[in-house]
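Note sheet for the following structure.
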Amino acid sequence: MEEPEEPADSGQSLVPVYIYSPEYVSMCDSLAKIPKRASMVHSLIEAYALHKQMRIVKPKVASMEEMATFHTDAYLQHLQKVSQEGDDDHPDSIEYGLGYDCPATEGIFDYAAAIGGATITAAQCLIDGMCKVAINWSGGWHHAKKDEASGFCYLNDAVLGILRLRRKFERILYVDLDLHHGDGVEDAFSFTSKVMTVSLHKFSPGFFPGTGDVSDVGLGKGRYYSVNVPIQDGIQDEKYYQICESVLKEVYQAFNPKAVVLQLGADTIAGDPMCSFNMTPVGIGKCLKYILQWQLATLILGGGGYNLANTARCWTYLTGVILGKTLSSEIPDHEFFTAYGPDYVLEITPSCRPDRNEPHRIQQILNYIKGNLKHVV
């Protein structure tokens, strides 16, 4: 998408919004599972001078009322309580999903409110017509349920962002390209036809969260408004893009969305400790370009991504895609430069693992989805 060559006043609204403040990044850096990841991502975007081509907007912190548009008061109050005390052994915590993969560490409520607020801020920028694309790379925590934490996610900022967008946009399409099924977002909207959720993810026995088979299609009025594309290990860019484009083409025609929320978790990328898909940022970038050409209000979120350098590579490359910029292969010198060794390049090379996706099974899945979308009115 080239930048508009229009007078500054009308063109300015087409410059993407980038949610950022030093305080926000340092808050996001504190999550134990991804230490300093937010700083690495922002520093690389800055090293390529991409921040200068976007409108930087400082995020607001979500209020209790804003968080309660989705989460229950009881859950939020408990999260606030254990966060103040740093109490990881509270007897009620298990019931709220706190513990093992979502430890109740000190300050976790402030972290959740910061992320939720940042995604709401991005959504509000789209509502206000400030931009067509708003980016919050530290958002995308798609597993949290209304009354429990799950899978490193304490607050479902994606749901909060969608609910905010619903104030203006009648039909919202949520697309989730993280390695894991976007179960929290799907569950939140499984009974409504106003939000369609589409998730491409790894689906195999014992793999978290264990949901998202092609037969999971939503419930009640929301039946056929949940689309799940189960994928096996080893998939690479070309096949992934073919699947993504094929599904999104049908979805767009059937649902006619007015706005898009796009979760771009980088745990699909080769080199991730999840060791499942075999993608590169180029493949995800093609999917992103396909969505951007609809020219709808689009909220961009991050998500998983546990190889920190590769996640920064991926989201910096995707920021370049949003801006229509080709980035130099050589990583510019910056604070985290040494993390990009031994080659110090932006590109990521797929590994030589086999692709476990059989063409006939993929075709079956695509046919099944196409059949379901005939019911969408």
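Cβ coordinates come from backbone N, Cα and C, glycine included.
Original residues only: the substitutions mentioned are not part of this model.
What Swiss-Prot says about this one:
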type     : residues         : note
MUTAGEN  : S39 to A         : Enhances the deacetylase activity
MUTAGEN  : S39 to E         : Decreases the deacetylase activity
MUTAGEN  : D101 to E        : Partial loss of catalytical activity
MUTAGEN  : D101 to N        : Almost complete loss of catalytical activity
MUTAGEN  : D101 to L        : Complete loss of catalytical activity
MUTAGEN  : D101 to A        : Complete loss of catalytical activity. Complete loss of catalytical activity; when associated with F-306
BINDING  : D101, G151, Y306 : substrate binding site
MUTAGEN  : H143 to A        : Loss of catalytic activity
ACT_SITE : H143             : active site, proton acceptor
BINDING  : D178, H180, D267 : divalent metal cation binding site
MUTAGEN  : Y306 to F        : Loss of catalytic activity. Complete loss of catalytic activity; when associated with A-101
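Features recorded in Swiss-Prot, as mapped to the structure shown.
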residue : record                             : DSSP class
S39     : mutagenesis position               : helix
D101    : mutagenesis position               : coil
H143    : mutagenesis position               : coil
G151    : substrate binding site             : coil
D178    : divalent metal cation binding site : coil
D267    : divalent metal cation binding site : coil
Y306    : mutagenesis position               : coil
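Same-chain residues with CB within 8 A of the center of the D101, G151, Y306 CB atoms, the substrate site residues themselves not counted, are K33, F152, F208, G304. Neighbours of D101 (mutagenesis position) among the recorded positions D178, D267, Y306, defined as a Cα within 10 Å of its Cα, are absent: none qualifies.
The recorded positions listed here (S39, H143, G151, Y306) include Y306 as those with a Cα within 10 A of the Cα of D267 (divalent metal cation binding site). In sequence order, the recorded positions near G151 (substrate binding site) (Cα within 10 Å of its Cα) are H143, drawn from S39, H143, D178, Y306. Separation of the C-alpha atoms of S39 (mutagenesis position) and Y306 (mutagenesis position): 14 Å, rounded to the nearest whole number.
Other than the site residues D178, H180, D267, same-chain residues with C-beta atoms no more than 8 angstroms from the centre of those residues' C-beta atoms, the divalent metal cation site, are L179, H201, K202, G265, T268, M274, G303, G304, G305. Within 10 Å of the C-beta of H143 (mutagenesis position) we count 28 further C-beta atoms, all protein chains included.
Nearest by CA distance to H143 (mutagenesis position), out of the recorded positions D178, H180, Y306, is H180. When the record's substrate-binding residues D101, G151, Y306 are compared pairwise by CA position, the greatest distance found is 14 Å.
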